[in-house]
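What Swiss-Prot lists as active site is GLU600. Under the heading ATP binding site, Swiss-Prot lists VAL341, THR383, GLY384, LYS385, THR386, LEU387, citing similarity to another entry as support. What Swiss-Prot lists as Zn(2+) binding site is HIS599, HIS603, ASP677, and the listing cites similarity to another entry. Swiss-Prot documents GLU439 to Gln as a published mutagenesis change and attaches the note Loss of ATPase and protease activity. Loss of PRELID1 degradation. Cannot restore OMA1 degradation in YME1L-depleted cells. Here the residue is the original one, while Swiss-Prot reports the published mutagenesis GLU600 to Gln with the comment Loss of protease activity. Cannot restore OMA1 degradation in YME1L-depleted cells.
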Amino acid sequence: MFSLSSTVQPQVTVPLSHLINAFHTPKNTSVSLSGVSVSQNQHRDVVPEHEAPSSECMFSDFLTKLNIVSIGKGKIFEGYRSMFMEPAKRMKKSLDTTDNWHIRPEPFSLSIPPSLNLRDLGLSELKIGQIDQLVENLLPGFCKGKNISSHWHTSHVSAQSFFENKYGNLDIFSTLRSSCLYRHHSRALQSICSDLQYWPVFIQSRGFKTLKSRTRRLQSTSERLAETQNIAPSFVKGFLLRDRGSDVESLDKLMKTKNIPEAHQDAFKTGFAEGFLKAQALTQKTNDSLRRTRLILFVLLLFGIYGLLKNPFLSVRFRTTTGLDSAVDPVQMKNVTFEHVKGVEEAKQELQEVVEFLKNPQKFTILGGKLPKGILLVGPPGTGKTLLARAVAGEADVPFYYASGSEFDEMFVGVGASRIRNLFREAKANAPCVIFIDELDSVGGKRIESPMHPYSRQTINQLLAEMDGFKPNEGVIIIGATNFPEALDNALIRPGRFDMQVTVPRPDVKGRTEILKWYLNKIKFDQSVDPEIIARGTVGFSGAELENLVNQAALKAAVDGKEMVTMKELEFSKDKILMGPERRSVEIDNKNKTITAYHESGHAIIAYYTKDAMPINKATIMPRGPTLGHVSLLPENDRWNETRAQLLAQMDVSMGGRVAEELIFGTDHITTGASSDFDNATKIAKRMVTKFGMSEKLGVMTYSDTGKLSPETQSAIEQEIRILLRDSYERAKHILKTHAKEHKNLAEALLTYETLDAKEIQIVLEGKKLEVR
């Protein structure tokens, strides 16, 4: 614009009334402008032409005289309304639409010089020279700046480009404000009117545009919406009618092209109209059909969503996975007591103390005792751990909360810890109560440093804090059940969290008898059924397996059309569980059947003539499960420990099948049927050497991880295992050579009857004949 040391502030508010008062006041009298007394002589302090005052001092004097109100109010040109009406009107119209902040109005152009009507202003006696002199004093001048002692008196305004900042602005202001043109070729009033059209472009805008008036913003928005609403109907109307004339013209043109007589033109138009109406009716019918189809699909969709939400399984899953605050509902176990638990008397006795505490806590607290916080049930699968927990809740008649360890953690981080908090919060609100966590090892496993699962420890940490943290949980008993107690974290199984650890073993003969009686009372069975005989033949069966045995017998009796369950059905179900289901549809040729008969009879001969081997239960060449034959061995009594002789006898029995094939068919015709037998024998020999300390060379030292041992030690272990297997093979070969006749008779009996029990095997080995079935 000007030199960078100049200060230009063209936005000046000069009310029109002040200008008129200044014109009417005599020369030697004072004028009041905005409440400030200013002498006219002071206004007429004109600087000689050869020494133009600086723009800075003149503008400062101008501000002092006129008492400027505010800069940028949108009224900069209002004081000169009478001098140039048309440009001022346009400027006022542009400025009235702006708000109270600085908005740059659009520049306008003055095509002709403004005309002065002094008569309307009452200034007919004033001369043009006086008016020019007065306006010249009122307007800021542009001249060379003075030397200023303080830099605070100078305002530096950045131009719109680096070129203007460095070299100055070469626009019309520089030309009009030069000394020669400004003083000799134009008057001040004419110059300012000519420059007025460029001033809005150079108005300095201060402030933040984000603080615009909300009222004006809403008003402008509503105006734009109104304009859009006014434009839209006319646009749509024009869009719809844009081709109507052409359609009419095309119809007339069509009639002319077809040379339709004028007498038939009306009929043509009528037919065209009828066809058009029919097409519209067809279109309307199609639209109605589509509308009905959409409505039907929408209703079906709503019913489908409603049905999914009402589905119990889906609703529960949705309920438990949508949020962290899943509801916890207690279950009353009034129909389950300790009478339903059979075969685990020691475990029942331990838990009855807890039930007594829940029923009568004062009996224990009066002596200073505290309720145990946690009870850990440990045992193999199917021994009744969950049933014991339900019996505790049923006997104590308290709320029972059930949760599985795998239900806590999901795909979201923090869900497991949140559900632990919700579970214990609900339990504390309903204390005294029982919380049963099944499969505790899935949530309470040992914590490890793993970068792959950094958040997996949150759930167990929350469980530890809830069980024995800063806040006590009086009246809440936690019962946990697991099949792998060695996998639990040490902080979880310490006293204070799980105070009691109850082992739930497999039932013994007495326990199996009680369990069989309990489940037999639920079905119809013959009086000849002896539960003790079945119990002796089901060594190692758990409570769940015994329940399955009775259920399979009932199903077999129903299939055979019997009214009661007999021993035959119970034996059938026992063999089905021990040896697998029969595969009678399999067709086996005589050669393979003969090999199988001699193979299975070899196992039976070794088991029968070895002193410490388990007694034979049944032998069969009927395909069962993955095998072509099977010999079932059952101990007469429960075995709590096994001797070295018993382990060697098991190895000898396993070797009997391959030895029989070698002796009968030769080494070139041995089969792969002995692979599982060798696996079993190798496992027994390896445990004898590495765990049981039954090797004379290696002694009683155990070797848990053979991969970390020295090559010499590994070689010694392998040598000892090889010796045990070789000796077992030789013993089995000696027995079969000694009892070759009995071996042959038993194989022929198996080929004839397919299945033989223990008594029938004994009859055959004694040289007697079996009764015809």
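Placed from the backbone N, Cα and C atoms, the Cβ positions cover glycine too.
When the Cα of GLU600 (mutagenesis position) is compared against those of the recorded positions VAL341, THR383, THR386, GLU439, the shortest separation belongs to THR383. A simple Cβ count within 10 Å picks out one of the binding-site residues VAL341, LEU387 as the most packed, and that one is VAL341. Under 8 Å, Cβ to Cβ, and six or more positions away along its own chain, HIS603 (Zn(2+) binding site) finds ALA619, VAL631, VAL653, SER654, GLY656, GLY657, ALA660, ASP677. Under DSSP, HIS599 (Zn(2+) binding site) is assigned to a helix (H, G or I) in the three-state scheme. Counting other C-beta atoms within 10 Å of each candidate's C-beta, the binding-site residues THR383, THR386 are led by THR383. Ranking the recorded positions GLU439, GLU600, ASP677 by C-beta neighbours within 10 Å puts GLU600 at the top.
Cβ contacts within 10 Å of GLY384 (ATP binding site), excluding its own Cβ and spanning all protein chains shown: 26.
Cβ proximity to the Zn(2+) site centre (mean Cβ of HIS599, HIS603, ASP677, cutoff 8 Å) flags the following additional same-chain residues: GLU600, GLY602, VAL631, VAL653, SER654, GLY656, GLY657, ARG658, ALA660, GLY673, ALA674. Here the binding-site residues are LYS385, HIS599, and the one with the most other Cβ atoms within 10 Å of its Cβ is HIS599.
Across the residues annotated as binding ATP (VAL341, THR383, GLY384, LYS385, THR386, LEU387), the two Cα atoms farthest apart lie 10 Å from each other.
Within 8 Å of the Cβ centroid of the ATP site, not counting the listed residues VAL341, THR383, GLY384, LYS385, THR386, LEU387, the chain contributes VAL344, LEU377, LEU388, ALA389, VAL504, GLY543.
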